[in-house]
Amino acid sequence: MTALHSVSKTPAIKEEEEDGDERDGRGVPLGPRNHDYRGRKGDEESGADTVTSPITFEKKKIAPRASTHSEQSILSSISLKSMVNQHRQQQLQQESSTGAGTGFVDRKQQIQSPAMVSILRKNSAEENVRSSHSSKLGEGQIDGRKASASKEIGKTLPFTDDQRSNPELDPTNSVVDVSRGKNTKSKTVFNELEDDADDDDEVRQKNLTTQALRKLSSFKMNASSNLRLSKENKAKESSSSSTSSVSSSSTSKVENIVDKLTTTNSSSMSQLRFGNTNVIIDSVNHAAKPPHQQMLRKPSLEFLPQPASSTNLNFNSNKHKSNVRQISNPKKPLYIPAVLRKVSETNITNDDLLNATLSSYYKKASNLEHGFNPSKSQSASVQNANNLRIISSQSSVQSNTSSILESYKNKISSYLFPNSIPNSDRINLIPTISNRNSARVNPPTKDHWIPDSKRNSCRYCHKPFTLWERKHHCRHCGDIFCQDHLRHWLYLDSQANFIMINELNNGGINGGGTLCKICDDCLVEYENLSTTNHNANTNEDNINVEEGEDDDNDNRKKLRNYYKNRQMNALFRPKKGGSSQEHATVDRDTTTPIQVKSNDEEADNENTGGEQEEGNDVLGSVIGSVPANWNWSSF
């Protein structure tokens, strides 16, 4: 059965191929021939029921692919590109003759917009290649389509000639159905274009052609006007360069011409398409412009960012600077040690410290004297303790200001070079205390001083004087001592007499005093005098309730008499180290200070014994043994 089937199929297929070739030659449309084949071979198929219907194949003639562009678009592109190429060649020749050499764009425009120059050069190269290629392709298509001259410009749409892209518009397209059943038949479907769609396409194509022709005409007019104006400008520039001075009328004419050039250039703007964006560029012709206008000219590219105004930049920068904190601001530490602090911040001088120290010292001493009165309350003792604290603190402040070092320097210089410092300056070096209303107090007199040649050793310890152990005069007695036995300081007036505490508070006998060095013997004498004065004051306080203030005047008179007697008998004072006979003679002649005691006072002294004297001695030693400027750093 397989052999018969293969033999029976072979002549039928051959016959159908021959019939198809004949129909193709006569121009008859192709169609299936299944019914003819079935009519002739019906007996054979009826005899063999198992044999299926044969598969038929039809040949389809494929039409050649049409071009992607319409004839109208090809012609318009050829005409436009040819005109552009001619115009560019003319401009290149003019620039080469004038020596510009930049190509397409001025030098200042190249500096302002280098991206514009690169775009123009790239576009010119691409357009030249495209124009040459399109011209060749257009000529070949025109020669190939001369046979079918029935078509007119604008009647065919671009991208619609390809029959394969839209299968519904192809009249030769047919659908073949393959059937394996006995009663299946193939049918062909023919679709034709509608008349309304054809009319709309013709109207659109006509509008496109008219727009292309208008662009061509406007471009030709602009090119001719630009060439004419550029020639006129070159002629005027050459004439203006030959002449040395140009009148105001000529400058106005040149400005008018420049305005015309700008208007024509602005009208002759063209658009270039890069991808999906349209970029507006100036025309290729760039007429000569004055330098001030060329500096003001800016590139007209839409995609180039415009620089912001300078005022806005300055405002933003100033605003930014105001908000930023400076790094170099001076910083002050939270705490400054006492050593690093400036003395000027306290506004305290050395004189202020000295006066405060001395005044507080004598206030303390006077308070201690009045503190022995049993009628006083406990507030006096508290005040005395506070005064002692003030004295110690002020003494330490005085040492920090280095006043002691300065005083020692002045003293050393005065001892080594006594004639170098005048008496007026030497007086100023000695610290004094005086009333506010009184003049400066003169230093103690030196008339009672013993000459240096009279003693070769200390009067108290007999230590010989050498280069290292120097001689020191006591300002009160005038004798010569070593440094170890001349270390006390007390106030003396101009006659080298002691100034007591009460007198110092009242301004002193002579209106003030000077702080001077005294020996140990003079200190004992001062203590005895202070204790005597204290006893007299305490007794007078008890009597003043009845007698009044008459006793105060008596005490002052007694003190004055004491000083007069002391001055008279200063030469007859006994000296340590002398013989017993000398002491005896001196004791006979010397006078002691007058001590006035009442009967009640003598009785009190007899009852109490030596307890009160011991207490007074302790008080006197405390007052006189510590110098006024003593502090912890003087060891």
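Quick reminder: no glycine exception, Cβ is built from N, Cα and C everywhere.
Quick caveat, the model's predicted, so the values are computed rather than measured.
One mutagenesis experiment named in Swiss-Prot is Pro337 to Ser, and its note says Decreases interaction with and activation of TOR1. While the structure shown retains the original residue, Swiss-Prot records the mutagenesis experiment Pro337 to Ala with this note: Mildly decreases interaction with and activation of TOR1 in response to glutamine. Sensitive to rapamycin. For the mutagenesis of Leu340 to Ala, Swiss-Prot gives this note: Decreases interaction with and activation of TOR1 in response to glutamine. Sensitive to rapamycin. The structure shown keeps the original residue. Swiss-Prot gives this note for the published mutagenesis Arg341 to Ala: Abolishes interaction with and activation of TOR1 in response to glutamine. Sensitive to rapamycin. For Cys458, Cys461, Cys482, His485, the entry in Swiss-Prot reads Zn(2+) 1 binding site. Feature annotation from Swiss-Prot assigns Zn(2+) 2 binding site to Cys474, Cys477, Cys519, Cys522. The mutagenesis experiment Arg475 to Ala is recorded by Swiss-Prot, whose note states: Decreases localization to the vacuolar membrane and results in rapamycin sensitivity; when associated with S-522. Per Swiss-Prot, mutagenesis Cys522 to Ser is noted as: Decreases localization to the vacuolar membrane and results in rapamycin sensitivity; when associated with A-475. For Val626 to Ala, Swiss-Prot lists a mutagenesis experiment annotated as follows: Increases activity in presence of glutamine.
Features recorded in Swiss-Prot, as mapped to the structure shown.
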| residue | record | DSSP (3 states) |
| --- | --- | --- |
| Pro337 | mutagenesis position | coil |
| Cys458 | Zn(2+) 1 binding site | coil |
| Cys474 | Zn(2+) 2 binding site | coil |
| Cys482 | Zn(2+) 1 binding site | coil |
| Cys522 | mutagenesis position | helix |
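Within the same chain, residues at least 6 positions away in sequence whose Cβ sits under 8 Å from that of Cys474 (Zn(2+) 2 binding site) are Ile480, Phe481, Leu486, Lys517, Ile518, Cys519, Cys522. A 10 Å cutoff on Cβ-Cβ distances gives Cys482 (Zn(2+) 1 binding site) a total of 21 other Cβ atoms nearby, all chains included. A separation of roughly 41 Å, to the nearest angstrom, links the Cα atoms of Pro337 (mutagenesis position) and Cys482 (Zn(2+) 1 binding site).
Same-chain residues that are not part of Cys458, Cys461, Cys482, His485 yet have a Cβ within 8 Å of the Cβ center of the Zn(2+) 1 site turn out to be Ser457, Arg459, Tyr460, His462, Lys463, Phe481, Gln483, Asp484, Leu486. The CA atom of Cys461 (Zn(2+) 1 binding site) is located 45 Å away from the CA atom of Leu340 (mutagenesis position). Taking only the Cα positions, the spacing between His485 (Zn(2+) 1 binding site) and Cys477 (Zn(2+) 2 binding site) is 13 angstrom. The Cβ of Cys458 (Zn(2+) 1 binding site) has Phe465, Ile480, Phe481, Cys482, His485 as same-chain neighbours under 8 Å, each 6 or more residues away in sequence. Highlighted in sequence order, Arg475, His476, Gly478, Asp479, Phe481, Leu486, Ile518, Asp520, Asp521, Leu523 have their Cβ within 8 Å of the centre of the Cβ atoms of Cys474, Cys477, Cys519, Cys522, the residues recorded for Zn(2+) 2, and are not part of that set.
When the neighbouring Cβ atoms lying within 10 Å are counted for each of the recorded positions (Arg341, Arg475, His485), the highest count belongs to Arg475. Each of the recorded positions Pro337, Cys477, Cys519, Cys522 was scored by how many other Cβ atoms lie within 10 Å of its Cβ, and the smallest score goes to Pro337. Taking every protein chain shown into account, Leu340, Cys461 are the recorded positions, and of these the Cβ with the most other Cβ atoms within 10 Å belongs to Cys461. Put simply, Arg475 (mutagenesis position) is 40 Å from Leu340 (mutagenesis position) when counted between their Cα atoms. Note: the Cα of Arg341 (mutagenesis position) and the Cα of Arg475 (mutagenesis position) are spaced 39 Å from each other.
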